[in-house]
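To keep things clear, I will list the structure first and then write my remarks on it.
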Amino acid sequence: MSEFNEKPEKLIVDGLRLDGRKFDELRPIKIEASVLKRADGSCYLEMGKNKVIAAVFGPREVHPRHLQDPSKAIIRYRYNMAPFSVEERKRPGPDRRSIEISKVSKEAFEAVIMKELFPRSAIDIFVEVLQADAGSRTACLNAASVALVDAGVPMKGMITSVAVGKADGQLVLDPMKEEDNFGEADMPFAFLIRNGKIESIALLQMDGRMTRDEVKQAIELAKKGALQIYEMQREAILRRYIEVGEEMDEITEGGEDA
């Protein structure tokens, strides 16, 4: 069960949040690429208490054929929460929230994947929430982005996602569950980042209320967090490439010794 079952008296005490973070700090993040052998690309990611896994298949032929687009690949994205991912057991299958998250996430990736290189094909992205906490959609977007790179899918850059919330009147980066449940606002972002620079906003949603100035501040706070996450995504991919290189060296050395 959650440590906080009822609304806490305060969400920020002496400048610190309930989990000890400052307003501009991310939750702990762990990223591991290429965790599923049968997928073309995959990623396991932890973001706070969120635990998610993403798998990419394709580009591959579309069935049935009448769904094919002769000019470009179609992108299919499925966000799903495992029945055991939340404290109260969830019914299997997609609900309205999962369908909505799948739709906006697909649109974010459609803007960055070079679809025109793969006409009449499909790129399928499956993300499964194994353990849910605040910000599961942002965690899944980050995992899916790494999985796409792992699959070798050409993109204009990385999709990197983080949310900004408002708790006790203070903007906070990467809200925890209590801030998400009892705060005044929640604003998930996804950015297109290329070569360490933010190119554009690929996704922006809003739940709650912020002033115009707060929205501007939230965008800057989200950019700061996204660039940190981008470096973690990049490091996870580089680690995987190094592992592949070492495996190839071992195979080559073994062949020479034979």
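Glycine residues also receive a Cβ, built from the backbone N, Cα and C atoms like all the rest.
Copied over from Swiss-Prot:
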- Arg65 to Glu: Reduces RNA degradation more than 90%. Abolishes RNA binding by the Rrp41-Rrp42 ring (MUTAGEN)
- Asp180 to Ala: Abolishes exoribonuclease activity (MUTAGEN)
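Cα of Asp180 (mutagenesis position) to Cα of Arg65 (mutagenesis position): a distance of 43 Å. For the mutagenesis positions Arg65, Asp180, the greatest number of Cβ atoms within 10 Å around a candidate Cβ is found at Asp180.
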